[in-house]
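Listed features, source Swiss-Prot:
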- Glu600: active site (ACT_SITE)
- Asp663: active site, proton donor (ACT_SITE)
- His599, His603, Glu659: Zn(2+) binding site (BINDING)
- 90-762: domain 'Peptidase M13' (DOMAIN)
- Cys420 to Ser: Loss of dimerization (MUTAGEN)
- Glu600 to Gln: Loss of activity (MUTAGEN)
- Glu659 to Gln: Loss of activity (MUTAGEN)
- His724 to Gln: Loss of activity (MUTAGEN)
Amino acid sequence: MGSLRPPQGLGLQWSSFFLGKKGPGLTVSLPLLASSLQVNFRSPRSGQRCWAARTSVEKRLVVLVTLLAAGLVACLAALGIQYRTRTPPVCLTEACVSVTSSILNSMDPTVDPCQDFFSYACGGWIKANPVPDGHSRWGTFSNLWEHNQAIIKHLLENSTASASEAEKKAQVYYRACMNETRIEELRAKPLMELIEKLGGWNITGPWAKDNFQDTLQVVTAHYRTSPFFSVYVSADSKNSNSNVIQVDQSGLGLPSRDYYLNKTENEKVLTGYLNYMVQLGKLLGGGDEDSIRPQMQQILDFETALANITIPQEKRRDEELIYHKVTAAELQTLAPAINWLPFLNAIFYPVEINESEPIVVYDKEYLRQVSTLINSTDKCLLNNYMMWNLVRKTSSFLDQRFQDADEKFMEVMYGTKKTCLPRWKFCVSDTENNLGFALGPMFVKATFAEDSKNIASEIILEIKKAFEESLSTLKWMDEDTRRSAKEKADAIYNMIGYPNFIMDPKELDKVFNDYTAVPDLYFENAMRFFNFSLRVTADQLRKAPNRDQWSMTPPMVNAYYSPTKNEIVFPAGILQAPFYTRSSPNALNFGGIGVVVGHELTHAFDDQGREYDKDGNLRPWWKNSSVEAFKQQTECMVQQYNNYSVNGEPVNGRHTLGENIADNGGLKAAYRAYQNWVKKNGAEQILPTLGLTSNQLFFLGFAQVWCSVRTPESSHEGLITDPHSPSRFRVIGSLSNSKEFSEHFRCPLGSPMNPRHKCEVW
């Protein structure tokens, strides 16, 4: 357990008082002053005899000197109190007034912060921000993403002569998406032709290609679908300097197995999903509903069978247990329903795969059971299911009728109100999702100041230092493990803003050289991108991982930690208000981007990240005593979050454990880093009218980052799929574990925000 800093500014130290600034000769020590006042005074008895011998003038002088000395002591005490309790000056700049207004508008000051800090911090924001039409959730992240979208729209619609070829391809892709006239002319034709090319779909017409293996290879290798299982290339967890083929469970059309298995609770969603399937079948020429619905029901039943053998995410958190490396030959024995060598060679062409190819499998039992399921299922149904995977992935690139079908299902699935969102928002999102690195340079030049990397690096350095200070005080960790943990923290690599290659036009064009976008053919461009991205994946198999390969594009409002690279990544999109603003008090910046940095850094030591060493290799580098102590510390957090609920539905403390550890550790590291900053730079000016200290502002700024609203349907989906806790409990859970928070807001022990029993890991 980390040692806690005593309260700042509470209580007085009577050993000395300082007049003005500290400096030589300006310190008056009370013990010395008291000693000087006793000079020439003897013991009480002798003093009484001396007093009687004094003349009346001497007696009056002694009394006068005593009174003057007492007055001097009182004045010094008053000056000391005034110095120690002096309120910092108020910031009245335009920026400070503006941020104060924003903070006040978000708050609900009628709520007791010690009872419900989330409502205190966000109550005003929630009242003023109902979920907008076309959305199922809304918050500060959404607001910033919309801001970034508007910037991207402007950049994509305004060509520049200096644009690289890759940037021009992104613009062609976007404009084809915006050409609604052409899309409406083509209607369903592009996808219907593709289905026919692949041998047909029994839902929409004659099924001519009774070849399970060929269909599986084509829909996987050329159109990036993942029926039955997913296949991809990534760093080998136990040999992080090498990439390796990885196979994992996949194949569900709904976000989680829970939707299929808890039928009563999710009946509305299951009915909506089936209706959506039927509607797409009709739009693709499937004839009358009586022939389509039974076949779609069979597909839904097959997905339910897949859900039954799918392992819940909360049981997959120990990566040491689920990691299995096999050869292609061993995989063939494990899951014989697939002819693996032709399948893998089709996906990774032109790379040659033989029987000795190493493959990492994350659930051997799932693959064994899915192979049995395939062998026992009718070939027509298997084809229908694989083609449904293709249709589900590609229908959004067709005309408005398909958009309407999507929106209707989204309303059932997420509670999204149907609305006519501007087409450009859909097209910006899709272009950024597929070609985000190609358009990255435009976004970076428009939004990312030259010194932003340096500023972010300084913040990361401060957070890292604070985290390591806390690490050094942990009582539950043995010294050898602590030393190795510090080495890992020191070795964490920072990636800020964007990968370097995107700012070099030649390097960027080289990456996108094999992708061509065609004017006015949106569906074709999307299919070409799917095929291109799989070729890029294949190209990585025989290469070592490198730090320029990011999992997020520059405009993304997010951040992440990569365990195999031991690196934290902060795209340019998140290095903006409300997370970071140059003109804001640093209390808000540390409470915003500082906590985000601390969160990602702590992921290196959560229940999954801690299993990787400083070089990114999965191996047991902790001593057993510390592993057991860690499990005890984290079990407290599992139980804490298990007790939270939304609309009567509980949070899964096991599934959300990694993110909860990161939330709590990130807050603690950022707070300590802010205290270090104040010690080095002095107290900040406070914001007007709030009546809050800078430390209180830190916690308020942290909480207001998470102000958000969700529909009931979206909340339900989040509880069963999202590894993060709901926003409300990301705030309440972390703050109620913080002793410093309770001290600064003076929350009574035993109040909701200051429980007697607190959980702490890092």
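The count begins at 1 with the first shown residue.
Using N, Cα and C of the backbone, Cβ positions are placed for all residues, glycine too.
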Exercise for the section: Show, in sequence order, which residues other than His599, His603, Glu659 on the same chain lie with their Cβ within 8 Å of the centre of the Cβ atoms of the Zn(2+) site. Expected result: Tyr561, Glu600, Thr602, Asp606, Gly658, Ile661, Ala662, Asp663, Gly665, Gly666
Handout entry: CB within-chain contacts under 8 A for Glu659 (mutagenesis position), separation at least 6
Key = Asp606, Pro723, His724, Ser725, Arg730
Handout entry: Nearest of the recorded positions (Cys420, His599, Glu600, His603) to Asp663 (active site, proton donor), judged by Cα-Cα distance
Key = His599
Fill in the blank from the handout: Expressed in Å to no decimal places, the gap between the Cα atoms of His603 (Zn(2+) binding site) and Cys420 (mutagenesis position) is 39
Fill in the blank from the handout: Among the recorded positions Glu600, Asp663, the one whose Cβ has the most other Cβ atoms within 10 Å is Asp663
Completion exercise
Candidates His599, His603, His724 (recorded positions); min other-Cβ count within 10 Å returns His724
Problem - Distant-in-sequence Cβ neighbours of Cys420 (mutagenesis position), under 8 Å, six or more positions away - result: none
Exercise for the section: With H, G and I counted as helix, E and B as strand and the rest as coil, say where DSSP puts His724 (mutagenesis position). Expected result: coil
Fill in the blank from the handout: DSSP output for Cys420 (mutagenesis position) maps to coil
Handout entry: Across the domain 'Peptidase M13' (90-762), average pLDDT on the 0 to 100 scale
Key = 94
